[in-house]
Amino acid sequence: MASSSPMFNDHAIARSKYALNSVLQQTNELHDGNGGGGYTPSSPHLGGVSLNKSQNQPYTQYNNGGGGGGGGGGHINPMHLNLNSITNNHNNHHNHHPNTLSTPHNNNHNNNNHSTSHHPHSNSVANGGHLSQSITQQRGGLADLANAVINRKNRSDSVQTKMKPTDSASNIESWAKVEKFSSSIFDSEKSKKSNIFQKYTLRLKNSYEKGYLHQHYNSQIMLLRITNLIGIVAVSYGFTKEAIFMLIAIRILCFNLFAFSIFLSFLRNRELYKKLFHPLFLFSFTTFFITILLEYKTTTTTLILFLYVVIFCCLYALGCLLFIWMVMCNLMNAICFIIFIFLESTLDRNNLISFVIYILTMFLVGASHLYVLEKFRKESFIAEKKLIKESNILKNEKEKSSKLLNNILPDFIIENIVYDFEKRDIVIPEPEEYKSCSILCFDIVQFTNMSAKLDSPSRLVDLLTQVFREFDTVVLRNGCQKIKTDGDAYICACGLKSKKKAKKQMPNSKSTPLLQSTSSTSVNNIDLDKDNKDNNNNNNNNKNSNNNFKNKNNIINNNNNSNSNNNNNNNSNNNNINNSGNDDDDEEIEDSELEHFEKLIDVAIEIMNLDVLKETGNTEGIQVQFRCGIAAGSVYGGVIGSQKYQFDIWGDTIARSHTLEQLGQPGKVHVGETIMTHKNWLKKWQYNYNIVSNSECKDQEHDYEFHKAHGECITSYFVDWKDDYREKKKKDLSCDFSINKVLNAETIESKSNNNNYNNNNYNNNNYNNNYNNNNLNNNSNNNNNEYGSSSSSSSVLGEAVTEQIDCNNTNPPLQHKKSQSILTNNENDIVSPSLTSNSPILDTTVNNNNNNNNTNNNNKNQNNIYGNNNNNEEDFKIKSKSNSSFEIEMSNIKKPKSRFIDRVMGILHHVKISNDKIDKEIIQIDEDFVKVTKLRKYFLFFENLTTEKFFHKYVIINNVVETKFFLVIGLILHLMFYLDDHIMDSAPYFNSNVIYLVMGIAFLVYIGLSFTRIFRTPLVYQIAFFILLCAFGVCTVLELIRFQNPLARSSLTRVCATLFYLNVFHSLNFLSVLFLNLFIFSFFIICSILISPTLTNHLYETDYIGFVIVLLIQICSSYGMKLAMRKAWVVNCKINFKTISVNKEKDKFNFLLKSIFPQSALTKLRDMIDTPNIETKGIVYVQPHQDVSIMFIQIAGFQEYDEPKDLIKKLNDIFSFFDGLLNQKYGGTVEKIKTIGNTYMAVSGLDGSPSFLEKMSDFALDVKAYTNSVAISRVVRIGISHGPLVAGCIGISRAKFDVWGDTANTASRMQSNAQDNEIMVTHSVYERLNKLFYFDDEKEILVKGKGKMVTHVLKGKKDLEQTNKWFTKPPEVWEVNATPAGIASPLSGTLLGEIGSFTTPRFHLSS
C-alpha cells in the first residue's frame, strides 16, 4: 500500500455530490500483507466491491488481493463508504435484473418487461438456487417473513399505547392471590408419619421453626409481660385473704414464677427466656388455676367454671402461646378442674356432666380457633420470607439484565428500549444523528503475519483480550466511549449525545422500558459531554482561581489560560463558587468539537504507549503495532436488525477516520487539517503537542480516483506529546495508579462489607464523617483533577505556574502496607505521623509564589474542592481521631478514588449506581403496590373495592375446610347447650325445643351448602353467615332465659362461649363481627333486664367485669387476627406480583441473551454474568471450534441520492428480514454474528449440527432469492468458507459475540471477490457439497496473504423433490413474464417507495 497519507477537505466533501451517501462507511475491506487495507482509496467500495459509475477498476487485481486480518472483524476492516460506494450502475442494474416489480416506481423500466434482455452467464441464474427455482411455492414463506419484518420496522412507534398492563400493580387480577397453597408449609424432609404430626401440631420445617419462634417471641413479649403482671396482681390479691398453708405455699410459688418470667423478659440477653417462656407460662398458670380451685372450693362451683371460661377465652383469643403449648395448658387445667369437681365438689351427676360439657366445649372451640390463627401466622411468616427471597431474585435478575445491557449498549439506547410482553419482543429505537462528535479508529498492522506467529486461534484471542482490555481502561479513564471491536479493529468515540428522552411506561401498557437509564453519573456520553462542557468552563474559571486539583483533561487546556489574576484568589474563589461558567455559549458550542478531539488524542497517544503492545508487556511475547485515525463531525448511531443487537455508527466522520487510519503510520496519531486549522487549536495545544505535517500528501494531489472518492486532498498531520509534556503525563498516570491501587482495594472491601451487611440496601454513608461539606451550588465549573494530580503548564506570557502534586515525592508511608489503615474505618488502625498536611499527596493548597494566597485559599478550597459531587464523596470520607484539618485533608484523597474507580470499575457496569437504581425501581414497585392495597385500618377495609373483592375470595377459598369444620363445631356447641338444658331440667321462658330444632336444621343446611360453590361468592358468604351467627346468638340468649334463673353463671358462661364462637369465622368481615359481638352482648343485657329480671340477682360485680373483659378481648383479638390475615394476603399477593415480575425479568434476560449471543454460548454466559471479576475483566468467554462455516453477505445497489437515514432504514429492513429468516428456518444451526456497515455476517455449526454447511448454503440461496425477488433494486455478494475458528466475547465494555481465525478471513475474501449476485465458496466447501448443490467450474484467483486460491460459485441445489423434479441440471436462462401474481411485497414499500407485487416466474431451459 502506498505510504502517502492524504487527508480530504471536510468542506470539499460537504460540497461533493458523494457526501450524502457516505453514511454507510463500514465496508468489507481487507488488509494487505503490511496490515493495510486491501483496497486503494482511489476506488471507493461498499463491502469490498467497487461501485463507481464506471466499472473499470484500474486496481482490480490489487482489490482482489486484499490480504487480511484474522478475526470476526479483523478480516472485516470497517472502512469509508461514499456515494459511489453504494451506487450501482443504474442502467446496468435494471437492464440485467431478471425480475422486476410491477410498481409505479418502476413503470418506466417495466413497460416492456416482456422484452427484457437477459444474459446467460452469472446473471442467467440471478434467481438461482433451490429457493429461486421454487419461488412459486416458496414466495409465500418469504412474504410471511417480510410481513413479520415490516411489523417491526417502525421501531420508534412504541407499542405502549396499544395495550393494557399485565404486570402493573393497578391490574389487580394479574397478581391477586385467590388459589390455595400448592403445598403445605408444614412439610418436612422426614417420613410421612412425621409430616402428619407436623401438619396437625403446626410445626414448620426445622429451617423455619426457629425463625418463627424468634418472631413470635418478639411480637408477643409485651403481651407476655402484661399477662404475667396480671397474674402477679391476682396472686397478690389472694394474699389478703385467709388461707390454708398449702394454698399460701402454692401462691408463693406462683408469684415467684410470674416474677421470674418478668425478670427474664427484661434481661439484655433474652435467649434464656425465649427458650423457657412456654414452659414457664404453662406451669405458672396451672399453679394459678390450682390456687383458684383451692380458694373457691367452699363457694359455688359455677364461679370457678365462669373464671375458667373467661381465662381461656382470653388466652385463646390473644394467642400469646403457640398452639401445641396452649393445648397442653388447657388440657392440664381442664384435668385439674375435672379432678376437683369430682373429688371436692358436692355437685350431683347432672351438674358434673354439665360442667364437663362446658369444659370440653371451651377446649374444642378454643383449640380450633387458635389452630386457624396460628396457621395464618405461620403462613404469613413463610410468605414474608418468600417475599424477601423473591425480592432478591428480582433484584438479581434486574442486575443481570443491567450488567448485560450496559456491557453491550450505551445508556441512551437502553433507556429507550421497550420490552413487549405480549409479543415477547424488544422494540429498539431508531438510529439517530449525533451532530458533533469525534471518532478514533485503531487497526493492527501486519495482523496476518502476527496471526501466523501464533500456532492457534486461542492464543490470538488471548492476545487480543489483553490488548483490548487495556484499551478499554484508557478509553474509560479519559471519559470516552468504546463503540466496538471488529477482530483487530478497535473503534471509540467521544461526544455522542442523544437528544431522545427515555420512554416512560404508559398507564395502560403491556410494554415496559427494558432498563431505565442509570443515574446521571453513569458513563455515557450524555454525561461525558457535560464533563467536556465543564472542562471548557474550567479553562475560563481558572483565570481567576487556582484549584487544588485540575481535571486531567484540562491539563492541556490550561496552558494558555491567563494567570494574571492569580494573586486575587482570596476574592475570586468565593466569587466563582456559584458561577456556572463565563464562557460564551457560542464559543462553547464551537469549541466542543475540540474538547472531544483533545480527549481522543490523549487516548490515542496513551494507547500507543501501552506496555501491553510491547513484546515484554503481553503473555504472547509479540510486539503489536497499531495505526489510528481521528476525525470529528456528525455520525448516525444506533442498533439495526432484530437479533444480535449491537451499537454501531455510520457516516462520513467514521469514513474519514478509517481512511486516516489506513493512510497513517504505525504508532502515530493521524488527524486531518480541518480540526488543526480551528481558530483555538494552536492557542490551546501548540505548547504540549508536536504537530508534524504529512508531506507525502502531494503524491495524491492529482489522483482522479482519490478525488472522486474523497474530494479535494489537503494536508494531514501526525500528533504526539512533546517530551516534557510526555514526562508529566507519565507522572500523572503513575500517580493515578499508585493511589488508586490502594484505594481500589479499600473500595472493594468496603463495598463487600456493605453488601454483606445488607443485601437489599446500599448505604451511601459507609464511613462516619465529621467533615462538614458545604452545599455549594458549583456547577462543576471548578472541575477538579479526577486523579489527584495535575501537571505544570506554561502560559503564553511565559509565566510559569506550578499547580501539581509531585508523585515522585510521595511519602513512603503511603506506599507502605500500614498506610492502608488510614483509608479504612478501623478504630485500631494506626495513622502514620508523616501523613499530615505537609504530605504532597495530601496537600490541598496551590504552590504558587504567593504564600499568603496559599494560606488564605486553603480553607476555601477545602470547601469547594468537590463542587457538586457531594453525594459521591460522602461514600469515602474518613473518620479520624486526629484534628479536623487532617480529616479534611484525608477526605481529599477520596477524589481520585471515587472518580477513577466509579468511572472505570463502577459506573460502566453500574456496580453501585445501577444497584441503587434497581433498588429505586423495586421501591417504586412496592409503592405502586401499596397504593392499590391501601387499607383503612380502623375499619379493616381495602380502599380499592376490587382489592377487597379478591381478598374475600382468597380467604373464602383458603378456608373452605375451616368453614365446614366450624359449622360442625357450631352444631356440636348447639347440641351441648341442648344436652345441658336437658340434663339440668331447666324451665326455659320460651319453648326452647323449637328454638334448638330450628337452629339445628339451619346448621345442617349450611353444612350441606358448604359443599357447594354457593358460598364462594364473597357477598353471598358475608350475608349468609352474618344471618346465621346473628340467629345463633339470639337463639342462645333466648334459650338460657329461664324461670327463677338458678343457673345464672352457667348462662353467662354460655354467652361467653357464644361470643367466642362468633370470632372463629375468619372469612367474615370485621365490621360484621364487631356488630355481632355488641349486638349479642346488648341483647343479653336487655333480655336479662326486661324478660328475666331475676337473672341479674344471681350475678355479681366480678361476673360483669369478666363478661366485659371477654367481650373486649374478643373484639381486640378479632381485629388483630383479621388485620394479620389481610397483611398476610397482601404479602402473598406481593410475592405473586414479584414472582410475575421475576418471571418477566427472566424472560427479558433470556430474550436479550438469545438476541445478542448464540444459543450455544448462553449457558456459560448466564453463569459468567454472576462472576465477581466481571466488574474488572468484563465478559471473557472463548470457545474453540474445529469445523464451522462462516458467511459474509454484502448488500449493494442503493440509489445515488438516498438520504443517510433512509439508507440505514433500508438496511435495517433487509437485515431484519435475514434475522427473521434465520430465526424461523435455520434457528440453532445458522447464527447471526454481527453486521458491519452493509455487510451481514453469519456462522453455522456452533451447535455441532452435522448438516451445518448444507444449511449455510441453503441460507445463502434463500438470501439471494429474496434479494432478487423482493428487494430487486439490491444486489448481494456472498462468500462462504469453513474450517476451525475461535468464538466468544472479550472486553470490559461493548463485548459482543465474535469469531476469530483464518476461516473468517477466507470467507471475507470470498465475499470481496464475488461478483453481483454471486455466492463464492472455497474449494473445501465445494468438495463437501458438490453432491448436493450445483457449482460453476473452478476458478483460480489471487488473494493477497493467501496466494492463489481455487474457488467455485454456488448456483443451486440438486435435491428438488419438493419443488421441480424435472430439473436435471441448473437452468441457464430465466424467462420471467410480468404477470402479477397478487402477492404483496411488504418490504417493497420500504425499499422502493411504494407497495409492489411479485411476478410469477416461469422457468425455461435453454438449449
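Positions of Cβ are set from backbone N, Cα and C atoms, glycine also.
At each noted site, the model still has the original residue.
Swiss-Prot has this to say about the protein:
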MUTAGEN   Phe306 to Leu  In temperature-sensitive mutant tsaca2
MUTAGEN   Leu394 to Ser  Constitutive activity
DOMAIN    438-661  domain 'Guanylate cyclase 1'
BINDING   Asp443, Ile444, Asp488  Mg(2+) 2 binding site
BINDING   Asp443, Asp488  Mg(2+) 1 binding site
MUTAGEN   Ser498 to Gly  In temperature-sensitive mutant tsaca2
MUTAGEN   Lys504 to Glu  In temperature-sensitive mutant tsaca2
DOMAIN    1189-1311  domain 'Guanylate cyclase 2'
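Mapped onto this structure are the features recorded in Swiss-Prot.
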residue	record	Cβ neighbours (10 Å)
Phe306	mutagenesis position	25
Leu394	mutagenesis position	24
Asp443	Mg(2+) 2 binding site	30
Ile444	Mg(2+) 2 binding site	28
Asp488	Mg(2+) 2 binding site	33
Ser498	mutagenesis position	22
Cα-to-Cα gap, Ser498 (mutagenesis position) vs Asp443 (Mg(2+) 2 binding site), nearest whole Å: 27
For the domain 'Guanylate cyclase 2' (1189-1311), the mean pLDDT of the predicted model: 83
Euclidean distance between Cα atoms of Leu394 (mutagenesis position) and Ile444 (Mg(2+) 2 binding site), Å: 43
Distance, Leu394 (mutagenesis position) to Asp443 (Mg(2+) 2 binding site) (CA atoms, angstrom): 42
Per-state residue totals over the domain 'Guanylate cyclase 2' (1189-1311) - DSSP helix, strand, coil: 50 helix, 40 strand, 33 coil
Residue pair Asp488 (Mg(2+) 2 binding site), Leu394 (mutagenesis position) - Cα distance, angstrom, rounded: 38
Alpha-carbon spacing, Phe306 (mutagenesis position) to Leu394 (mutagenesis position), which is rounded to whole Å: 54
In three-state DSSP terms, the structure that Phe306 (mutagenesis position) belongs to: helix
